[in-house]
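Chemist: Could you have a look at this structure, given as C-alpha cells, before my questions?
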Amino acid sequence: MSDATPFRPPSEAEEALIKETRLPLTGWQQEVDQGLTYGLEAAASIKDRSIPTFSRGELPHYAGINTFMKAPYLEDVREVGKYDVAIVGVPHDSGTTYRPGTRFGPQGIRRISALYTPYNFEMGVDLREQISLCDVGDIFTIPANNEKSFDQISKGIAHIFSSGAFPIILGGDHSIGFPTVRGICRHLGDKKVGIIHFDRHVDTQETDLDERMHTCPWFHATNMANAPAKNLVQLGIGGWQVPRQGVKVCRERATNILTVTDITEMSLDAAADFAIARATDGTDCVWISFDIDCIDAGFVPGTGWPEPGGLLPREALYLLKRIIRETNVCGMEVVEVSPPYDISDMTSLMATRVICDTMAHLVVSGQLPRTEKPAYIHAEANMAVDEPWQ
C-alpha cells in the first residue's frame, strides 16, 4: 500500500480547496460581533462563545426571520442604492390560467433559502464577504387586478434599477415579466436590453382569457423599442402547452427559440453561444427571466404548468453560468414557483439555487460588487416606453 500513488482529487475540487484560503472572514466576524451585541451573549454553559442567546444571523438555519438567505431587511427602500443586490418579492398570481399559488412563491423561496450558506465550494465565492445584499420585502400587488399590479411592479423595479442596485425578483406568475422589463426600460434612455427567457412555454400571446396573463409577457415587452424581439432568446421551449397563437407571434417577430432537443443535440456550449450572440446583438445589457418550469417537471413539481421533458437542473445551471459570465446582466427574475403544489420544498430550493448561482457568477465575472452605476442606467424616467393598454 505504501507504494500506491496517492489519491488526488479532480482538478475542480483541488482548486476549490485553494480558493477557500483566499476568502476573508471579515463579514462573518462582523455578523458574530453584531449577534453578540444585539442578541446577548450565550448562557454560561455554551462553549462556543460566538453563539448569542437570541438567534441573529445565519445560524441556526431553522430559526430566524425569513428574508432571502437571512439578508438584512431594508425597511426604507429609499436606501436601496447603498447595496449591491436587492431581493424583491412580487407575490402576484392573478395572471395564472391554470394552477394558482405563485403568490406564495416569494415566501416559499425565502423560507428554504435559509438552508443555504453564503459560500459556494466550487466557485470559491462567499457572498457575505464579497457583496452587500438586502431584501426589500414585497411589492404591494392588487389581487384580481393585473393592470394595477403591473403599475405597482413597474414602479418598484424602476426604483431599484435606477438606484444602481442589481434587482433580483422572486415571483409570482410569469405575467410579471412584462412590468418588470417595463420598469427596466423606463431608465434605459435610448439603450436596449436583450431578454434571455428560460421556459417550456413561449409566453408571446397578446391576450389570454381576454387579459394580459402569464402567457403574454413577451408580446408586450417586445412592443417597447428598448426591448427588441430580435434580442428575445427563448430556451427550453416545447411540449404540449405551447399555444399556436403564441407560436404565430414568435414566427412573425423572429424570436430566437431553442427546444430542449436543440440544446442537447447542439451541446450546452453551442446553445449558450447562440443565446449570448442573439441577446447581445446591438443591445447594452441583458435581462434574465427564469421560469422554473423550464426544468423537467420531475424536479420541480411546485409550479403552475408543469411539463415533462424539460432541462435537467445541471443543464440549466450550466447555461446560466455561461450566459451570466459572458454578458452584461442588468437583473433577473425567477417565476412560477407555486409552493402549494411543491414536494419537500424542492421547487423553491431550485429557485434559490438559480438565484445564488447568479449572484456568484456576477462576482466571478467582476460585475459585482459595483463601484458605480452602469452606463446604461438613465437617471430620468421615461414613463411612455410602452403603448397604452385599454
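Even glycines carry a Cβ here, placed using N, Cα and C.
At each noted site, the model still has the original residue.
Feature list, courtesy of Swiss-Prot:
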MUTAGEN   His61 to Ala  Strongly reduces the specific activity and the KM for guanidine
MUTAGEN   Thr97 to Ala  Loss of activity
BINDING   His174, Asp199, Asp203, Asp291  Ni(2+) 1 binding site
BINDING   Asp199, His201, Asp291, Asp293  Ni(2+) 2 binding site
MUTAGEN   Trp305 to Ala  Loss of activity
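Help me picture where these features are in the structure shown.
Modeler: According to its DSSP assignment, His61 (mutagenesis position) is coil.
According to its DSSP assignment, Thr97 (mutagenesis position) is coil.
According to its DSSP assignment, Asp291 (Ni(2+) 1 binding site) is in a strand. Asp291 (Ni(2+) 1 binding site) has a Cβ environment of 30 other Cβ atoms inside 10 Å.
Neighbours of Asp293 (Ni(2+) 2 binding site), defined as other CB atoms within 10 A of its CB across all chains, total 28.
Within the same chain, the residues at least 6 positions away from Trp305 (mutagenesis position) whose Cβ sits under 8 Å from its Cβ are Tyr98, Arg99, Arg200, His201, Gln241, Asp293, Glu336, listed in sequence order. DSSP assigns Trp305 (mutagenesis position) to coil in the three-state reduction, placing it in neither a helix nor a strand.
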Chemist: For Asp203 (Ni(2+) 1 binding site) and His61 (mutagenesis position), what Cα-Cα distance in Å is obtained after rounding to a whole number?
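Modeler: Spelling it out, the Cα of Asp203 (Ni(2+) 1 binding site) and the Cα of His61 (mutagenesis position) are 37 Å apart.
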Chemist: Rounded to an integer, what is the Cα-Cα distance in Å between Thr97 (mutagenesis position) and His174 (Ni(2+) 1 binding site)?
Modeler: 11
Chemist: Between the binding-site residues His174, Asp199, Asp291, which lies closest to His61 (mutagenesis position), Cα to Cα?
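Modeler: Of all the candidates listed, Asp291 is nearest in space.
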Chemist: What are the sequence-distant neighbours of Asp199 (Ni(2+) 1 binding site), meaning same chain, six or more residues apart, C-beta distance under 8 angstroms?
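Modeler: Once residues fewer than 6 apart are set aside, Asp199 (Ni(2+) 1 binding site) is near His174, Gln234, Leu235, Gly236, Ile237, Ser289, Asp291, Asp293, Cys294.
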